[in-house]
Amino acid sequence: MFSVFEEITRIVVKEMDAGGDMIAVRSLVDADRFRCFHLVGEKRTFFGCRHYTTGLTLMDILDTDGDKWLDELDSGLQGQKAEFQILDNVDSTGELIVRLPKEITISGSFQGFHHQKIKISENRISQQYLATLENRKLKRELPFSFRSINTRENLYLVTETLETVKEETLKSDRQYKFWSQISQGHLSYKHKGQREVTIPPNRVLSYRVKQLVFPNKETMNIHFRGKTKSFPEEKDGASSCLGKSLGSEDSRNMKEKLEDMESVLKDLTEEKRKDVLNSLAKCLGKEDIRQDLEQRVSEVLISGELHMEDPDKPLLSSLFNAAGVLVEARAKAILDFLDALLELSEEQQFVAEALEKGTLPLLKDQVKSVMEQNWDELASSPPDMDYDPEARILCALYVVVSILLELAEGPTSVSS
């Protein structure tokens with residue numbers, strides 16, 4: 001299930017840009033990070049591609065050319081172009097029954113109601129200003145954060161945003177029940193309550209981007225149509241996948257991907273397993289902690305070094321073998337887990353409860369059964385059919401539960 005915030009951002013995109021290329025902000029934590037003139041990277045993950053903030057703006061990388069650049073920056077943004085109001089009123093119920101071999105039945109039901117009303121404004125960089133970004137000179141001394149960007153990834157400029165006009169408090173009433181009838185017992189999950197989120201004014205709900213191209217180390221261009229490489233000098237560049245999601249072919253490969261992730265974690269000692277498990281468990285329901293850990297693991301993967309003063313040292317040290325050499329596959333497995341966690345919202349509560357009660361194995365079996373039914377439907381779909389977001393969430397849930405279970409079960413070897 002999507003969070004209240006992500007539900008409204010998806011509604012905004014659907015109503016304001018149906019079939020277009022506007023991107024919904026997924027987390028309130030990110031609602032202040034994708035503004036006009038900001039530079040965002042594109043990260044390729046198993047669950048598709050997503051944007052991440054670089055912490056940079058155009059001013060950080062372009063040659064200012066005296067004070068002229070400041071005038072251009074001020075005049076480039078048209079400001080509040082228009083205001084809109086969106087009303088979303090939904091009352092829904094549903095039921096799920098799955099029968100497995102060996103007298104196991106999994107049943108579920110849900111009820112939901114939400115009434116959302118939100119006022120938004122549109123901000124965009126003028127087309128006239130964007131045209132001036134052709135063949136622009138870069139600064140001689142570029143920031144380290146720019147130089148450390150993976151040149152196999154693509155870089156984009158935020159050119160348009162939809163933002164809240166005033167503080168908005170959104171509410172959603174939901175009730176969930178999931179239970180299993182087993183020959184030797186049963187397991188149930190119940191949740192009832194009202195979800196609420198308060199969004200401050202001037203927070204970005206969705207945004208649009210244009211790709212930036214760096215033909216060499218001195219100049220930059222803006223790319224208006226289609227997709228290309230942001231760093232064409234790189235031979236091994238990855239193609240852009242903006243707007244793509246996990247497809248049926250990827251879902252069939254998910255088992256192999258998960259087996260690789262589990263395999264690379266099997267070599268951890270019992271102490272390192274506990275360190276990793278404790279660190280990942282802290283991310284459940286804490287998006288700010290998840291983002292911070294993702295950034296630190298990514299930095300270690302790029303530098304290959306461990307900083308002794310790092311607050312996440314127990315987990316980060318587990319990324320290195322006994323000889324002090326970074327095990328890249330292990331770091332990537334942790335990042336894949338954090339990517340999967342990003343797909344989940346309320347499901348994280350079920351995972352945390354199962355982890356606490358020691359019922360992860362049964363939860364894994366439940367999710368696997370429902371997921372395989374989704375795979376059967378995907379197999380009969382056309383190859384170019386977009387992957388169902390709900391099915392993607394189910395796959396992410398399976399990955400999260402499987403990795404936590406692998407870490408909780410104990411080591412099979414102690415080679416590192």
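A Cβ is built for glycine as well, from the same backbone N, Cα and C atoms used for every other residue.
Quick look at what Swiss-Prot lists:
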MUTAGEN   D21 to A  Decreased interaction with S.flexneri IpaH7.8
MUTAGEN   R50 to A or E  Decreased ability to trigger pyroptosis
MUTAGEN   R124 to A  Decreased interaction with S.flexneri IpaH7.8. Abolished ubiquitination by S.flexneri IpaH7.8; when associated with A-208
MUTAGEN   L212 to P  Abolished ability to mediate pyroptosis
MUTAGEN   E233 to A  Reduced ability to trigger pyroptosis
MUTAGEN   M254 to D  Does not relieve autoinhibition. Relieves autoinhibition; when associated with D-399
MUTAGEN   A340 to D  Does not relieve autoinhibition
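Structural mapping of features recorded in Swiss-Prot.
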| residue | record | CB count, 10 Å |
| --- | --- | --- |
| D21 | mutagenesis position | 11 |
| R50 | mutagenesis position | 18 |
| R124 | mutagenesis position | 22 |
| L212 | mutagenesis position | 21 |
| M254 | mutagenesis position | 18 |
| A340 | mutagenesis position | 25 |
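Comparing CA positions across the mutagenesis positions R50, R124, L212, A340, the one lying closest to M254 (mutagenesis position) turns out to be A340. In the three-state DSSP assignment, the secondary structure recorded for A340 (mutagenesis position) is helix. D21 (mutagenesis position) and R124 (mutagenesis position) are 14 Å apart (CA-CA, integer value).
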